[in-house]
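Marked as domain 'Pyruvate carboxyltransferase' by Swiss-Prot on the basis of sequence analysis: 8-260. Feature annotation from Swiss-Prot assigns substrate binding site to R16, D17, S170, H199, Y290. Feature annotation from Swiss-Prot assigns Mn(2+) binding site to D17, H199, H201. Feature annotation from Swiss-Prot assigns active site, proton acceptor to H20. One entry in Swiss-Prot concerns the mutagenesis experiment L87 to A. Its note says: 32-fold reduction in the catalytic efficiency with acetaldehyde as substrate of the aldol addition reaction, but no change in the catalytic efficiency using propanaldehyde; thus, exhibits a 40-fold preference for propanaldehyde over acetaldehyde. For the mutagenesis of L89 to A, Swiss-Prot gives this note: As the wild-type enzyme, exhibits similar catalytic efficiency with acetaldehyde or propanaldehyde as substrate in the aldol addition reaction but displays higher catalytic efficiency with longer aldehydes (50-fold increase using pentaldehyde). Shows a reduction in aldehyde channeling efficiency by 30%. The structure shown keeps the original residue. Swiss-Prot documents G322 to A as a published mutagenesis change and attaches the note Displays a reduction in aldehyde channeling efficiency of about 20%. Under its mutagenesis annotations, Swiss-Prot gives G322 to F or L the following note: Unable to channel either acetaldehyde or propanaldehyde. Record note (Swiss-Prot) on the mutagenesis of G323 to A: Able to channel butyraldehyde (with less efficiency than wild-type) but not its isomer isobutyraldehyde. According to Swiss-Prot, the mutagenesis experiment G323 to L carries the following note: Able to channel acetaldehyde but not the larger propanaldehyde. Experimental mutagenesis is annotated in Swiss-Prot for G323 to F, with the remark: Unable to channel either acetaldehyde or propanaldehyde.
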Amino acid sequence: MKLEGKKVTVHDMTLRDGMHPKRHQMTLEQMKSIACGLDAAGIPLIEVTHGDGLGGSSVNYGFPAHSDEEYLGAVIPLMKQAKVSALLLPGIGTVEHLKMAKDLGVNTIRVATHCTEADVSEQHITQSRKLGLDTVGFLMMAHMASPEKLVSQALLMQGYGANCIYVTDSAGYMLPDDVKARLSAVRAALKPETELGFHGHHNLAMGVANSIAAIEAGATRIDAAAAGLGAGAGNTPMEVFIAVCARMGIETGVDVFKIQDVAEDLVVPIMDHVIRIDRDSLTLGYAGVYSSFLLFAKRASAKYGVPARDILVELGRRGMVGGQEDMIEDTAMTMARERGLTLTAA
């Protein structure tokens, strides 16, 4: 398909999904520096919150270095052309968080649910639209649902008021044909004015290819992160995606070289570990496991002596999804007992 001249809105994940590998410990100065770099490079939309969205600060998901209010309040006044978005997962974030985000100047709210649980998004999507916000329905772990099931869930979110629907490959499991099948079906079912988006992870090195497949299927919003900073092996690497789009004539409005500099000079130096496809993050993609489970599995591995890869494969076998982080340690402990390993950890 000829994509030359097609316009796409790129949505940066560095300061939200990138909080997962940073264990939510990004400083305000790091946030501001990277956000300003992204803004100057021409990125139109930048997501800023705890990795698990508004209200994510908790024992289950991790305590951040600063509150959502502090991060948003630091970044938004500095933006010259970029708008700022926030993620919200019903059950973690509340309507009060929505109002706080609106008051701070957030432009876009993305309401995220598991791909078969769109009905829990009604209150938050409805309220977001009442507040006049650009409102996105975000269907996570989309590889676990058939195209037909995704269509039914997308239509629910559209009916609640979402003006954009995302098909989200949270596990980095999908291949380009999987992406096309799902996004094509959803695109055909939505109103013409409802936008379609795609969020990928790079666990099988498919982030860029899947994003191009999504554009071919009708997506006009694509998520990516500078230097790929995100859960698992990271999100679609923004600087690579922008270069590929430039080669193909897809219009993003982002400067090819400035976004490279943001990735290399601002994002790579703050990484706690190199974001790459190691055996554990590769296993996320292969077994279809939620990407933010990676560090939880590594911690459980160190505690119980069961290889992280084995834990991740078992999580995939059990079909665990986002929100079940507390079950990762339980799974590792059970596996250790079954293997006769001595449980010395407190």
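Glycine too: its Cβ is placed from the backbone N, Cα and C atoms.
DSSP assigns D17 (substrate binding site) to a helix in the three-state reduction.
Cβ neighbours of L87 (mutagenesis position) (same chain, under 8 Å, six or more residues apart in sequence): R16, E47, T49, D52, G53, L54, G93, R110, A112, F138.
The most crowded of the recorded positions listed here (R16, H20, H199, H201) is H201, judged by how many other CB atoms sit within 10 Å of its own CB. S170 (substrate binding site) and H201 (Mn(2+) binding site) have their C-alpha atoms 6 Å apart, to the nearest angstrom. Nearest in space to D17 (substrate binding site), taking C-alpha to C-alpha distance over the recorded positions H201, G322, G323, is H201.
For the mutagenesis positions given as G322, G323, the lowest number of other CB atoms within 10 Å of the residue's CB is seen at G323.
The two recorded residues, H20 (active site, proton acceptor) and Y290 (substrate binding site), show a Cα separation of 12 Å.
The domain 'Pyruvate carboxyltransferase' (8-260) scores a mean pLDDT of 97 in the predicted structure. Residues M13, T168, D169, S170, G172, G200, D223, A225, G230, A231, N235, T236, S291 surround the recorded Mn(2+) site, their Cβ atoms falling within 8 Å of the Cβ centroid of D17, H199, H201, which are themselves excluded. Other residues of the chain with a Cβ within 8 Å of the Cβ centroid of R16, D17, S170, H199, Y290, the substrate site, are M13, H20, M140, T168, H201, D223, G230, A231, N235, S291, S292. Cα to Cα, G323 (mutagenesis position) and Y290 (substrate binding site) are separated by 10 Å.
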